[in-house]
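Report on the structure given below.
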Amino acid sequence: MEASRRFPEAEALSPEQAAHYLRYVKEAKEATKNGDLEEAFKLFNLAKDIFPNEKVLSRIQKIQEALEELAEQGDDEFTDVCNSGLLLYRELHNQLFEHQKEGIAFLYSLYRDGRKGGILADDMGLGKTVQIIAFLSGMFDASLVNHVLLIMPTNLINTWVKEFIKWTPGMRVKTFHGPSKDERTRNLNRIQQRNGVIITTYQMLINNWQQLSSFRGQEFVWDYVILDEAHKIKTSSTKSAICARAIPASNRLLLTGTPIQNNLQELWSLFDFACQGSLLGTLKTFKMEYENPITRAREKDATPGEKALGFKISENLMAIIKPYFLRRTKEDVQKKKSSNPEARLNEKNPDVDAICEMPSLSRKNDLIIWIRLVPLQEEIYRKFVSLDHIKELLMETRSPLAELGVLKKLCDHPRLLSARACCLLNLGTFSAQDGNEGEDSPDVDHIDQVTDDTLMEESGKMIFLMDLLKRLRDEGHQTLVFSQSRQILNIIERLLKNRHFKTLRIDGTVTHLLEREKRINLFQQNKDYSVFLLTTQVGGVGLTLTAATRVVIFDPSWNPATDAQAVDRVYRIGQKENVVVYRLITCGTVEEKIYRRQVFKDSLIRQTTGEKKNPFRYFSKQELRELFTIEDLQNSVTQLQLQSLHAAQRKSDIKLDEHIAYLQSLGIAGISDHDLMYTCDLSVKEELDVVEESHYIQQRVQKAQFLVEFESQNKEFLMEQQRTRNEGAWLREPVFPSSTKKKCPKLNKPQPQPSPLLSTHHTQEEDISSKMASVVIDDLPKEGEKQDLSSIKVNVTTLQDGKGTGSADSIATLPKGFGSVEELCTNSSLGMEKSFATKNEAVQKETLQEGPKQEALQEDPLESFNYVLSKSTKADIGPNLDQLKDDEILRHCNPWPIISITNESQNAESNVSIIEIADDLSASHSALQDAQASEAKLEEEPSASSPQYACDFNLFLEDSADNRQNFSSQSLEHVEKENSLCGSAPNSRAGFVHSKTCLSWEFSEKDDEPEEVVVKAKIRSKARRIVSDGEDEDDSFKDTSSINPFNTSLFQFSSVKQFDASTPKNDISPPGRFFSSQIPSSVNKSMNSRRSLASRRSLINMVLDHVEDMEERLDDSSEAKGPEDYPEEGVEESSGEASKYTEEDPSGETLSSENKSSWLMTSKPSALAQETSLGAPEPLSGEQLVGSPQDKAAEATNDYETLVKRGKELKECGKIQEALNCLVKALDIKSADPEVMLLTLSLYKQLNNN
């Protein structure tokens, strides 16, 4: 008898009493797992009445303590964040700063009020990461979200993962990143099947946007898509922006410390993405009605009327974006704290609150060091600007941008020029191999031959920098040195090493994340490293280097935000020392002009984001445009102007005054204070007086607001159509152009935007007429002359027995008065594919004949190209597409696209269908019937799906005046083509066909999946051992921490920030979340009354997740793994790769790893419930796992007790794998026994260690 075997002293019990005792104990354990502590308490007491023993009494005591603690805590476990309505776990809430709580309340207000998205634009270093994590914690706890996609630069992944572990250790967080395609797919499927957060990078998004936007052959809509460093999509025609738009999402959040970096069009791009086109109208209207007046008003020579108009338009823009936009600077936070020091005294626990008080930031002095060029630099600089033959010698291409590049290099160091140019300037020798040397070569041979003294004497900046760094090292400061050029860092590194400096360096060549982390930690912990060399683009984002107290910006950037990002690596929360920044700028050169433009852009940022109502105007339009004029190279006009304005405002102390006196002794031209810019606002009285007198200004503001609102409403009407064309683009096959694109010869910047929005002209009639199509109006150089190029893009997708997928992208010219797009969609169907193909062939011939005539007539000649679906095309275009970079603009130069459906493409489709059908002939009859039923169901609804699958018409009229507009669907196709050609497209035709084939199996399996057992109790550290089955079980459970791939800190409860709530709430929707699929819904309902996702449940969820990961890794590495164990990507990459697996599968079903949501499935013989649901034949004996006890398993398939007993015996004999097989089968029969589950966990752990 079981009871007597467990407890020898229980032999006095009758069989009936023993059975009752075991039943009560079992039911009490299940109640504990389900979080029903009252029921568990009652059942354990009943068991105690039958047979009192120490084990039962200890459990009763633990549950009683937990119930008492819960009664004391009540609903205070959660706290309403700033009375917003979002409840946040109290321990987490108490660790947040006040401004962070306000940020979380803002994020929740977006969701609560039905806004589709927003921008959190807090200054760098104020904790945007923590705000997002805490917000997601509250949303998951309240079951308001299930699936979140988080996109960020590569170097921030480790930071985010660590923050998630630190703040919400129970949240399910996976990464979609790294070299292992199988691991990426498994992590993504785990989040999509259940719930949680998936973290990926912008480059992964570009390569795998199709995979991220789909699941099992269907569109997958994320609850939230969150972009960190969202200024990556500031230009909406880049591949990052296009692919981000293709991800279906209910809500979108953007995080950036620099929402505007160059112009207001970047702000429009961010809001257009975040609000899905429903806020700021079209780019053309925004540029005309908002950007141009605001920009003109910021110039020093603007008229009073222009200043007043810009002021009111700026106010109106701020009012529009205010509900969707939140930005706080460090200065704002500090001022608010100092003005209200008693704000937190009314909290219940002031001791805890004191921990969360915003620390005082140290003082920052941002100095501009104006440096004179040395005679050699000045001579070359003057000759280059004034003499054409010098330009010809030093430049390979004649363009203003290239000229500016050469001038910038001359300001920094003449040796930055090519080896050939240095030879012509008598700066060194020139050899043949130097001619092929790259501009950014890390090892510059012609510099290696130059002495240190010569390198220093040739650059005024280098002379100053060496003296400065020596002084800072002697004073004990650690310094960051930023430059945009790796060659400059090479020179600085060489000079410093020869002077015995200990230096570290991070630039674009340090690609491994672990190596970056190692160098950062070394600098933070070791004071001996006095200088850290970084490139501005790589080292200026996402790093925390608060060990340094001095920052040197060697060369200014065109973008003020770039330099500001670099400074904020040091000046952020956690910095306790005063910070001094040195920006090195040469007098009278192009660098001074760049700095002027920085100041001007900064004024736009401050006014538009609400930091300043009317910032000071420093420069006129003419002063900003004079880039190539030579001014006084010994003194700076800008420095003299700023000194006269701000000299008396500098915040200083004795040490800083002494240091500035030392800097003046180094022969510099002067010092000005960058941090004092815009410290004094201009009076708005002048502007307000003009506004009151001018009825015109009020009308302009009303007109601008009306146009934006009107266009935004029209765009909402188009969103569904655009979504089916753009965000559902993963359903289409790639279309390969037959010829490469050529740049338009007369367009400087043909940069179309991938916007799902209308691009309208100025008249309301055109706005209204464009409701049914995306319209972009092309204004040719002469006003009034328009060239309308209309095209219809037809996508036809057919389901051939649910296997093959035929697609034909046909382009035809839309005749005038042909009717609306909606009518065309209504009249079309899947059966019209042949007629469309015939018409397109005729159109193709006519277009080819008329092409030369039309090109001759065009004032703005644009190239045309053809789309042909053929194998030869794929091979021809491949090398050209690989040259596209992430920031390249994807253009469509006024195309007359033509698509012909060739025999090759049709044959390819039919071959795929034949292969898939042939593979399925060996499947069981019932499985085929299920598949056919689902196919028939899909084919019965052609009218509902035809706009998305069959025919999708889009009318495009190009607008060259609005170069930023784009056709996102075509751009996505270009990204898709590029990815598919280079082998990185995640979903091939075979992959989608396979997913459709297995669709019926996947849905039928959901109800049979075992589920996780978790503790649903609001219990702190005192009651954390409720679910223990005794000391042995506790030990076995604790041992599972060794398989945690994140961090062992999940089980270190001493840290105050490792909270136990904020886990993804496990709902009961399929697929199941618990081990037992038989947990009644009423139990789960009662659990949500006042319970939090407390520590034990959170940690158990994490452990079970890690066990599943381990199991899948074991399955993947098993020599005898079944066909369902290999990842789905084997099908995606090539059909030939899966052949060796399909040979082992008698039923012909290739089951993907995403279907193994149960942690119990290790082999086909053990998946009895799945075989039953599929109706598949019993597996052959040859498919049994190596060494499995076939005789015992065959006899005891449905005998739970026998399987458990056999498993224990095998475990005692040391046969881990065989014991695991038996226990897995037992759990398939009855999965609610915690003793067997914990024993299985222990076996998995032992097997993994072995």
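Each Cβ is built from the backbone N, Cα and C atoms, and glycine gets one as well.
Record note (Swiss-Prot), mutagenesis E11 to A: Decreased affinity for BEND3, and abolishes BEND3-mediated stimulation of ATPase activity; when associated with A-13 and A-21. The unchanged residue is displayed. Under its mutagenesis annotations, Swiss-Prot gives L13 to A the following note: Decreased affinity for BEND3, and abolishes BEND3-mediated stimulation of ATPase activity; when associated with A-11 and A-21. Y21 to A appears in Swiss-Prot as a mutagenesis experiment; the accompanying note says: Decreased affinity for BEND3, and abolishes BEND3-mediated stimulation of ATPase activity; when associated with A-11 and A-13. Here Swiss-Prot flags 109-277 as domain 'Helicase ATP-binding', drawing on sequence analysis. The ATP binding site annotation in Swiss-Prot covers D122, D123, M124, G125, L126, G127, K128, T129. Quoting Swiss-Prot on the mutagenesis of K128 to A: Abolishes ATPase activity. Annotation comment: Swiss-Prot describes 464-620 as domain 'Helicase C-terminal', evidence class sequence analysis. Where Swiss-Prot documents T1063 to A as a mutagenesis experiment, the accompanying text is: Induces a decrease in phosphorylation.
Feature map: annotations from Swiss-Prot on the structure.
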| residue | record | DSSP (3 states) |
| --- | --- | --- |
| L13 | mutagenesis position | coil |
| Y21 | mutagenesis position | helix |
| D122 | ATP binding site | coil |
| G127 | ATP binding site | coil |
Practice problem: Specify the count of other C-beta atoms within 10 Å of the C-beta of Y21 (mutagenesis position). | Solution: 23
Quiz item: Counting every protein chain present, what is the number of Cβ atoms, excluding its own, within 10 Å of the Cβ of D123 (ATP binding site)?
Solution: 20
Self-check item: recorded positions compared (L13, M124, L126, G127, T129) - highest count of Cβ atoms within 10 Å
Solution: L126
Practice problem: Round to a whole number and give the Cα-to-Cα distance in Å for the pair G127 (ATP binding site) and Y21 (mutagenesis position). | Solution: 54
Practice problem: Could you list the residues of the same chain, at least six apart in sequence, whose Cβ is under 8 A from the Cβ of K128 (mutagenesis position)? | Solution: G103, L120, D122, D228, L255, G257
Quiz prompt | C-alpha spacing of L13 (mutagenesis position) relative to M124 (ATP binding site), in angstrom | solution = 70
Self-check item: Any further residue of that chain within 8 Å (Cβ to the Cβ centroid of D122, D123, M124, G125, L126, G127, K128, T129) of the recorded ATP site
Solution: G257, R572, I573
Quiz item: Could you tell me the C-alpha distance between L13 (mutagenesis position) and G125 (ATP binding site) in angstrom, no decimals?
Solution: 67
Practice problem: Express the distance between the Cα positions of Y21 (mutagenesis position) and T129 (ATP binding site) as a whole number of Å. | Solution: 51
Quiz item: Other than its own, how many Cβ atoms are within 10 Å of the Cβ belonging to G125 (ATP binding site)?
Solution: 19
Quiz prompt | Per-residue pLDDT averaged over the domain 'Helicase ATP-binding' (109-277), given as an integer | solution = 91
